[in-house]
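S.K.: Below you will find the structure I want to go over with you.
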Amino acid sequence: MAKCRVRVSTGEACGAGTWDKVSVSIVGTHGESPLVPLDHLGKEFSAGAEEDFEVTLPQDVGTVLMLRVHKAPPEVSLPLMSFRSDAWFCRWFELEWLPGAALHFPCYQWLEGAGELVLREGAAKVSWQDHHPTLQDQRQKELESRQKMYSWKTYIEGWPRCLDHETVKDLDLNIKYSAMKNAKLFFKAHSAYTELKVKGLLDRTGLWRSLREMRRLFNFRKTPAAEYVFAHWQEDAFFASQFLNGINPVLIRRCHSLPNNFPVTDEMVAPVLGPGTSLQAELEKGSLFLVDHGILSGVHTNILNGKPQFSAAPMTLLHQSSGSGPLLPIAIQLKQTPGPDNPIFLPSDDTWDWLLAKTWVRNSEFYIHEAVTHLLHAHLIPEVFALATLRQLPRCHPLFKLLIPHIRYTLHINTLARELLVAPGKLIDKSTGLGTGGFSDLIKRNMEQLNYSVLCLPEDIRARGVEDIPGYYYRDDGMQIWGAIKSFVSEIVSIYYPSDTSVQDDQELQAWVREIFSEGFLGRESSGMPSLLDTREALVQYITMVIFTCSAKHAAVSSGQFDSCVWMPNLPPTMQLPPPTSKGQARPESFIATLPAVNSSSYHIIALWLLSAEPGDQRPLGHYPDEHFTEDAPRRSVAAFQRKLIQISKGIRERNRGLALPYTYLDPPLIENSVSI
């Protein structure tokens, strides 16, 4: 006979408790005990409860290997319960044979209906560390089960592959939004839709009467940053600053030679550059920068309210004056092929010509941001990381424990996006000039160009030559966060991988990397994505990239959407007239006629309001309430990571006090651990 204390912790979320009966059996090196019911007087397993149970085992099972948890309905059905599956969220189990000698079994899973969970003691183990056949068999069975539950599908040819579920109703509770998060998202969507519907804006297919009328819509859920955008959107300095610190801060690059198809001359830009210099001198000095939206050339366009929509493929040349002067646009060409019907617009042109040219650039920024930077890089690729993690890494694996907080809710939000945003006839088709067809074109085109280095911030900054451009807060804050993540990951890797050989010998890790390469990057070797990792250094870089992409990168390109776009002329989602082919034609009336119709603008506002802020149940970067790591060494690393993020946040907030428009999107407490909205 053997006696032990079993302590059980139930989650605090709404619906986490259960009326079902829970039993456990203990698996050890000498065998497995019979199922032992966990019950006492009163109700067990209420939400938020931690409960102790004294159990007696008929035999000694030897060294404990696993805990088998069994849940079944009560023998006597309770009123109103017989028609539903009673789910239970278990946080952890603890076994104590002697006082002070407890074994901890992390769980942090939902168990729906009648079923069974197998839990291992919390110490993380790489596959080559498991020598007992029972543990080896458990790892394999766990992965086989998850690979059946979470399978791949091709949603659109040429896109990264994704989860093979049609709707969020099909998802199991372990990858689904919490009840609170779901309710808040629904309330947000419903309130936004109702307000705009009552105002009649969703049914108006015509033009806005004036910018002043747009201003009245702008009163919808204002923010301080959005107010700043409204006040400064026409200014050249603000236009340029958005390439650095707006929602698409990843395109600008230093220009050392002008493209052949962008024939800017000294005469054109002399009024901006001033005396005593030239284009060639500024190119050699490194003070010119280029933003090229050429990927949009010839892209599919949409039809809205029965009218064809239009897109441009502009190139924008910007100049950084010496000293502390602002970055300014000095030339814009709206199409890729130069010619008499493709003028180069200049700041010295008529006010409305120049404003219209800048607005076409902003429309192109919107398309590339939403389709490529946001949807592809910050949603579809993180979904690949999430799905491969669930399919190839068992829960006891140190990299599963490290990554699971960073894939929370990603499969839910992406499944919801395929239902409500990118499906034919949904929000993207209702509000944007490219529609789902154009978005699909852009994603396919970028997938053919996408390189591993683009996903690694330090390499991307170097490749674009923007290491020293002043006022680039996305770079400054992002590099600090990248460094903090890399230091944290390096410590975790050093704990579990003593050598490069140990990385090479981890077959679960290698299967994970191969699956990301084959399913996410479609086996394209030119992407530079690894299909195997053979050193600790390569592993640290790869995991840092994954965590940064799922957290900071997503925050940088997602959190500011409402701020930047709610004043629609700053980032119009469509253009109703073609790009101008000559100068001197733009007027206030033609500017308004080019902008989106009222209903398209309004549907766009609904999408922005939904996608810009987390609807509750948030977990900021480095906040890990689910304690998957139980050993002292990784817990110390987590604490050090959290302290570093606090220091970074203090520095960002101190800097922001001196800025007219604070850059907050990479302040660590405002970064979500995962792609969850």
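Just so it is clear, glycine is given a Cβ too, placed from its N, Cα and C backbone atoms.
The noted changes are left out; the structure has the residues it started with.
Not my notes, these are from Swiss-Prot:
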DOMAIN    2-125  domain 'PLAT'
BINDING   Gly15, Gly17, Asp86, Ala87  Ca(2+) 1 binding site
VARIANT   Glu32 to Gly  In clone K12
VARIANT   Leu38 to Met  In clone G2
VARIANT   Pro58 to Arg  In clone K12
VARIANT   Val76 to Ala  In clones G2, G5, G11 and K1
DOMAIN    126-677  domain 'Lipoxygenase'
MUTAGEN   His374 to Leu  Loss of enzymatic activity
BINDING   His374, His379, His554, Ile677  Fe cation binding site
VARIANT   Ile413 to Val  In clone K7
VARIANT   Arg536 to Gln  In clones G2, G5 and G11
MUTAGEN   Ser558 to Ala, His or Asn  Retains catalytic activity indicating it is not required for iron ligand-binding
MUTAGEN   Tyr603 to Asp  Changes the stereoselectivity of the oxygenation reaction to produce (15S)-HPETE instead of (8S)-HPETE. Completely changes the stereoselectivity; when associated with V-604
MUTAGEN   His604 to Val  Changes the stereoselectivity of the oxygenation reaction to produce (15S)-HPETE instead of (8S)-HPETE. Completely changes the stereoselectivity; when associated with D-603
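Burial and contacts for the listed features, if you can.
M.R.: Per-residue pLDDT, averaged over the domain 'PLAT' (2-125), rounds to 90.
With a 10 A radius on its CB, Asp86 (Ca(2+) 1 binding site) counts 19 other CB atoms from all the protein chains.
In the three-state DSSP reading, Glu32 (variant position) counts as strand. Under a cutoff of 8 A between CB atoms, and with a sequence separation of 6+ in the same chain, the neighbours of Glu32 (variant position) are Ser25, Ile26, Val61, Arg68.
Look at Leu38 (variant position): DSSP puts it in coil. On its own chain, Leu38 (variant position) has Val6, Val8, Val22, Ser23, Val24, Glu44, Glu51, Phe53, Val55 as residues at least 6 apart in sequence with a Cβ closer than 8 Å to its own Cβ.
Around the Cβ of Pro58 (variant position), a 10 Å sphere holds 10 further Cβ atoms from the protein chains shown.
For His374 (mutagenesis position), applying a Cβ distance below 8 Å and a minimum sequence separation of six or more within one chain yields Ile247, Val557, Ser558, Gln561.
In the three-state DSSP scheme, His374 (mutagenesis position) falls into the helix class.
Counting every protein chain shown, the number of other Cβ atoms lying within 10 Å of the Cβ of Ile413 (variant position) is 20.
Sequence-distant contacts of Arg536 (variant position), defined as residues of its own chain at least six apart whose C-beta falls under 8 angstroms from its C-beta, comprise Val493, Ser494, Tyr497, Ser499, Asp500, Val503.
Within 10 Å of the C-beta atom of Ser558 (mutagenesis position) sit 23 other C-beta atoms, taking all shown protein chains into account.
In the three-state DSSP assignment, the secondary structure recorded for Tyr603 (mutagenesis position) is helix. Sequence-distant neighbours of Tyr603 (mutagenesis position) (same chain, 6+ residues apart, CB-CB distance under 8 A): Leu202, Leu427, Lys430, Ser431.
Counted within 10 Å of its Cβ, the other Cβ atoms near His604 (mutagenesis position) come to 24, all protein chains included.
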S.K.: Among all protein chains shown, how many Cβ atoms are found within 10 Å of the Cβ of Gly17 (Ca(2+) 1 binding site), not counting that one?
M.R.: 21
S.K.: Pop the Cα-Cα gap between Ile413 (variant position) and Gly15 (Ca(2+) 1 binding site) into the table, whole Å please.
M.R.: 21
S.K.: Enumerate the residues of the same chain, Gly15, Gly17, Asp86, Ala87 excluded, that satisfy the criterion Cβ within 8 A of the mean position of the Cβ atoms of the recorded Ca(2+) 1 site; list them in sequence order.
M.R.: Ala16, Thr18, Trp19, Trp88, Phe89
S.K.: Helix, strand, coil residue numbers for the domain 'PLAT' (2-125) per DSSP?
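M.R.: Grouping H, G, I as helix and E, B as strand yields 0 helix, 66 strand, 58 coil.
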S.K.: Can you list the residues of the same chain, besides His374, His379, His554, Ile677, whose Cβ falls within 8 Å of the Fe cation site's Cβ centroid?
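M.R.: Not counting the recorded site residues, we get Leu375, Ala378, Pro382, Ile413, Val557, Ser558, Leu611, Val675.
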S.K.: Find the shortest Cα-Cα separation between Ala87 (Ca(2+) 1 binding site) and the recorded positions Pro58, His379, Ile413, His554, His604, and name the residue that gives it.
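M.R.: Nearest listed residue in space: Ile413.
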S.K.: By Cβ count within 10 Å, point out the most packed of the binding-site residues listed: His379, His554.
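M.R.: Within the set of binding-site residues, the most crowded position is His554.
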